[in-house]
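For reference, Swiss-Prot has these:
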- ASP675: active site, proton acceptor (ACT_SITE)
- LEU543, GLY544, GLU545, GLY546, ALA547, PHE548, GLY549, LYS550, VAL551, LYS571: ATP binding site (BINDING)
- 148-196: domain 'LRRCT' (DOMAIN)
- 295-365: domain 'Ig-like C2-type 2' (DOMAIN)
- TYR515 to Phe: Loss of interaction with SHC1 (MUTAGEN)
- LYS571 to Ala: Loss of kinase activity (MUTAGEN)
- TYR701 to Phe: Loss of autophosphorylation and altered interaction with SHC1 and PLCG1; when associated with F-705 and F-706 (MUTAGEN)
- TYR705 to Phe: Loss of autophosphorylation; when associated with F-701 and F-706 (MUTAGEN)
- TYR706 to Phe: Loss of autophosphorylation; when associated with F-701 and F-705 (MUTAGEN)
Amino acid sequence: MSPWPRWHGPAMARLWGLCLLVLGFWRASLACPMSCKCSTTRIWCTEPSPGIVAFPRLEPNSIDPENITEILIANQKRLEIINEDDVEAYVGLKNLTIVDSGLKFVAYKAFLKNGNLRHINFTRNKLTSLSRRHFRHLDLSDLILTGNPFTCSCDIMWLKTLQETKSSPDTQDLYCLNESSKNTPLANLQIPNCGLPSARLAAPNLTVEEGKSVTISCSVGGDPLPTLYWDVGNLVSKHMNETSHTQGSLRITNISSDDSGKQISCVAENLVGEDQDSVNLTVHFAPTITFLESPTSDHHWCIPFTVRGNPKPALQWFYNGAILNESKYICTKIHVTNHTEYHGCLQLDNPTHMNNGDYTLMAKNEYGKDERQISAHFMGRPGVDYETNPNYPEVLYEDWTTPTDIGDTTNKSNEIPSTDVADQTNREHLSVYAVVVIASVVGFCLLVMLLLLKLARHSKFGMKGPASVISNDDDSASPLHHISNGSNTPSSSEGGPDAVIIGMTKIPVIENPQYFGITNSQLKPDTFVQHIKRHNIVLKRELGEGAFGKVFLAECYNLCPEQDKILVAVKTLKDASDNARKDFHREAELLTNLQHEHIVKFYGVCVEGDPLIMVFEYMKHGDLNKFLRAHGPDAVLMAEGNPPTELTQSQMLHIAQQIAAGMVYLASQHFVHRDLATRNCLVGENLLVKIGDFGMSRDVYSTDYYRVGGHTMLPIRWMPPESIMYRKFTTESDVWSLGVVLWEIFTYGKQPWYQLSNNEVIECITQGRVLQRPRTCPQEVYELMLGCWQREPHTRKNIKNIHTLLQNLAKASPVYLDILG
């Protein structure tokens, strides 16, 4: 037998991996300077003998210096200088520590290319002076300088100023040696003629017309005499400056409209610090229509446009050359404003063939005007076959409607655009016949649909063969959907072929084209559903009821080896048809595969007789939404007796990071939740939160769902634009929902967009508006929410990064779990 197979398999893969790791460390060690050790991200030089005399540099063609994030140097008495080019190669450097060494001098530009540097520790060195110019471009979190023999001079007064104005290095006891060689606390240091500079501009605001020129003057003062410079940011217009001691001027010529709203700053800087004064530049210019496109259909018809102008242009629409008087049926909507740019649309509510025609937009302000025209076609005239009669006039430009009210389609006898009365009569008869035929067809289709719904009742799990995995509706323990590579025929209609029971009626759900059926081969090969004896289940009381059946609190015996009995939640199956049983077993297999500390645990099934039973972990405190409301500022309104303790910020962060952990797991298993909300999370002992529900939430939280076409239920307040508009559900759409869950947590369970109707919510979300920051929410968490609510799915934050950020915030704020009593 060939020995070759012995070099394959997991064992050999691990061996090769170990060899590569050892090789990497060996290669790194060869590139290290003497007395130093290196890894791919770290350099440390702590051996005093023989020690180093210069800042450590890596050998060429060895470790990539850009990957080094930390350098530690200690006990190097012969290291005295950091030159300008010593650190420039370490562009990824975050932490620099040089302690108990001989460092005396740091070049001004030593850290010029180290923009990622956050922590510097120069404790117990030989520094006698250190300029703020070393660090002014860095966003440092820590600068530790204790134990250095600083000389009391104006050169170090900036450290005193820093202590007085910033958090770091205020915890340090810094001293300097005075002329008598005595240690003087830096906090008490007084140096004559050594203070902060000042900068003053003539005016805080500046308004100028496009194409003109302007000069901005600035005066500075201070002792030591400051240097004056201008910070113009990304100014587009041509500019030049002149400075002389305490005066400076900035000349801007041929000013561009692109510079409107920008800030220009005059900066004065000396040894002690800096001061600046800023002016806001406003540029006035004539309007231009930069974008006008054919109408698009969403929840309303929209003719999109973009207009630039300052002051804000007045907008006027014309329809077929006549002024269009706006009304509730047709009006201008501005969706996004960016100082001088306005993005919006002419919104039309259910336009007909009567609204077909030419639409002209005119934008006008005191500096000029601009206009553009677009032809719009919404639908053909009823009763006309354009394929057989292509020459028939599609758009009749006479005033069949009055522009003041697009909804008024009353014809006036003297305005009929035809001179042939007989032809007009024939067309009217044709229209009547068409309406009768259409009405008959619609009535027949409705009758067929009712019969199909009557005959095609599905199981409580809302699944049909391999096309569904775990139902999106309330009939399963968790509305999860698995992504796989099987085949399925997607349905794009409002009433998809699948039907699930919500409440007491069958409701069709939309089949999602992005996800396909899972095959048996994709289940884990070791999937084993635990079967529980019926005599081991003792019902205690009813917890609730959904369309699938009832949920009970129960005691289950012999389930865990370490406990004689435990409390569980059992879900019963009311429908005992063959299809329901097949779906029941399939869901049980899938739930068995979902094992995570923040997913409600599925114990197994009981199939001895009827009803069929699923056994789940019991979560003592119920769903998270009720829990949040019961522990919020309004709890006193709902509580009987003493109101519960209000949740703290740290406890809310603890809840949030647990939900994020569960979502990370679901994403790793290629599951999309599609209905993540606090109502679908459960709370147990010691503030333990898990994702999962028992199919009752849509009865209790019916106002959280929006009926589409009278049937389909969608949680639109938790859905991103692509899910609302295109029924597209992905891990990224779950990230959006997670952002809304964070908002729910920090508002103590308020309904998102509670002040708006469902239609208004759809409009807000599709137009790019987001929820406001809750009063109790830290800015870091709100920025995380905004990262979840990016319009483009690929720009949203990664679910793993969200979990890591929440974990770090939660660790920084210890949690006290006595809230549950």
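Here the Cβ of each residue, glycine as well, is placed from N, Cα and C on the backbone.
Features recorded in Swiss-Prot, as mapped to the structure shown.
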residue	record	DSSP class
LEU543	ATP binding site	strand
GLY549	ATP binding site	strand
LYS571	mutagenesis position	strand
ASP675	active site, proton acceptor	coil
TYR705	mutagenesis position	coil
To the nearest whole angstrom, what is the C-alpha distance linking GLY549 (ATP binding site) and TYR705 (mutagenesis position)?
21
Say you check the Cα of TYR706 (mutagenesis position) against those of the recorded positions LEU543, GLU545, VAL551, ASP675; which is nearest?
ASP675
In whole Å, note down how far the CA of ASP675 (active site, proton acceptor) lies from the CA of LYS571 (mutagenesis position).
20
Given the recorded positions LEU543, GLU545, ASP675, which one's Cα is the least distant from that of TYR705 (mutagenesis position)?
ASP675
Integer Cα-Cα distance in angstrom, ASP675 (active site, proton acceptor) to VAL551 (ATP binding site):
20
What are the helix, strand and coil residue counts for the domain 'Ig-like C2-type 2' (295-365) according to DSSP?
3 helix, 46 strand, 22 coil
